[in-house]
Amino acid sequence: MGCTLSAEDKAAVERSKMIDRNLREDGEKAAREVKLLLLGAGESGKSTIVKQMKIIHEAGYSEEECKQYKAVVYSNTIQSIIAIIRAMGRLKIDFGDAARADDARQLFVLAGAAEEGFMTAELAGVIKRLWKDSGVQACFNRSREYQLNDSAAYYLNDLDRIAQPNYIPTQQDVLRTRVKTTGIVETHFTFKDLHFKMFDVGGQRSERKKWIHCFEGVTAIIFCVALSDYDLVLAEDEEMNRMHESMKLFDSICNNKWFTDTSIILFLNKKDLFEEKIKKSPLTICYPEYAGSNTYEEAAAYIQCQFEDLNKRKDTKEIYTHFTCATDTKNVQFVFDAVTDVIIKNNLKDCGLF
């Protein structure tokens, strides 16, 4: 007599198959979910990378969303010129044209009365005259001696355009805006059949205690370093060189037991600013022992070695380093493509899916 399954047994087999199928689907789904943590000291470019993900992997910023950044563009522009004027007093730099002193006084009055999201023709005129002044330019060239937004020159050089009454910020204007990240900003997007969850965490010291609960189940960490920070001090601690702070932080992340199996991707960012700065500000400010030339290639390679040498598990853990310019969409697109390939190779090969 043949061996036949009872209806009950058949149901049990079907149930078992379904459970296996569900487990496999759950496994595949989990394998396709990528949790990325963006870490780094304050103003290293983390939030700009997040904005680029929206531009590259989503539809970018709509006209309506761009309009909402108008107030931030104006605020960044006004705060930048104010920071330069204040620094002139501290650094004892005179205006090239004595008449600009009246403009400076006017600037503080008009800026204080300015309505959010609006720039009057009078205020724009004052800022334009000040920015053209040789004393203001001399102070701008010494910006490493005080705190100034990276985007200062970008906005101030383009004042004619951004001061127009019908001005709508471009994607590039939005990328250049600076708003301090407080707390954690989460972004979702799909790329190469993977579902990314990217977490941007505030980099200032006061924000770092909020990181800890993000650590669980992280696929990869993108650690951002501003190359151009080598001759700057922290906004929150003027005794601390920004690059040294970044190295300390990278050391603690790279060698953390939480991240033994986590891919570490190092973005040496702001390469465009670094390339300009290294011509006039020597790397020995940050690394007194540096004996190389102040060329972009040699100085950048030296900084790369300083960070990669902090890795105490070189035999088992690789650091994937990329030189980036977070405001350059094509560069970020190219680098992120390479990063995704590393993630696929490292984190999904175990599942036999790729």
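Each Cβ is built from the backbone N, Cα and C atoms, and glycine gets one as well.
Here Swiss-Prot notes a mutagenesis experiment, G2 to A, with the remark: Abolishes myristoylation and palmitoylation. One mutagenesis experiment named in Swiss-Prot is C3 to S, and its note says Abolishes palmitoylation. The domain 'G-alpha' feature in Swiss-Prot is assigned to 32-354. One mutagenesis experiment named in Swiss-Prot is E43 to A, and its note says Mildly impairs receptor binding; mildly decreases basal and receptor-stimulated GDP exchange. The annotation GTP binding site is assigned in Swiss-Prot to 43-48, 150-151, 175-178, 200-204, 269-272, A326. Annotation comment: Swiss-Prot describes S47, T181 as Mg(2+) binding site. What Swiss-Prot notes for the published mutagenesis of N149 to I is this: Inhibits interaction with RGS14. Does not inhibit interaction with RIC8A. A mutagenesis experiment is reported in Swiss-Prot for this position, F189 to Y, and the note states: Increases basal GDP exchange rate; no effect on receptor-stimulated GDP exchange. Quoted from Swiss-Prot, the note on mutagenesis experiment F191 to Y is: No effect on basal GDP exchange rate; mildly decreases receptor-stimulated GDP exchange. Quoted from Swiss-Prot, the note attached to the mutagenesis of Q204 to L states: Expected to have lost GTPase activity; inhibits the forskolin-mediated increase of cellular cAMP levels. Does not inhibit interaction with RGS14 at centrosomes. What Swiss-Prot notes for the published mutagenesis of T329 to A is this: Increases basal GDP exchange rate and inhibits the forskolin-mediated increase of cellular cAMP levels. Listed in Swiss-Prot is the mutagenesis experiment V332 to A, annotated as follows: Increases basal GDP exchange rate. Looking at Swiss-Prot, the entry for mutagenesis of F336 to Y says: Strongly increases basal GDP exchange rate; mildly decreases receptor-stimulated GDP exchange. Here the residue is the original one, but Swiss-Prot notes a mutagenesis experiment at this spot, F336 to A or C: Increases basal GDP exchange rate; mildly decreases receptor-stimulated GDP exchange. What Swiss-Prot notes for the published mutagenesis of K345 to L is this: Mildly impairs receptor binding; mildly decreases basal and receptor-stimulated GDP exchange.
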Number of Cβ atoms other than its own within 10 Å, given for E43 (mutagenesis position): 25
D150, D200 as binding-site residues, winner by CB count within 10 A: D200
Per-residue Cβ crowding (10 Å cut-off), top of mutagenesis positions F189, F191, F336: F336
Candidate with the highest Cβ count within 10 Å, taken from the recorded positions S47, N149, T181, T329: S47
Neighbourhood of A326 (GTP binding site) by C-beta distance under 8 A, where only residues 6 or more apart in the same chain count: G45, T48, I49, Q52, L175, C224, F267, N269, K270, V332
Closest of E43, S47, R176, T329 to F191 (mutagenesis position), Cα positions, recorded positions only: T329
Of the binding-site residues listed as K46, D150, R176, the one whose CA lies nearest the CA of F189 (mutagenesis position): K46
Sequence-distant neighbours of R176 (GTP binding site) in its chain (C-beta under 8 A, six or more apart): V73, N76, D150, S151, Y154, Y155, T327
Sparsest Cβ surroundings (other CB atoms within 10 Å) among the recorded positions K46, K345: K345
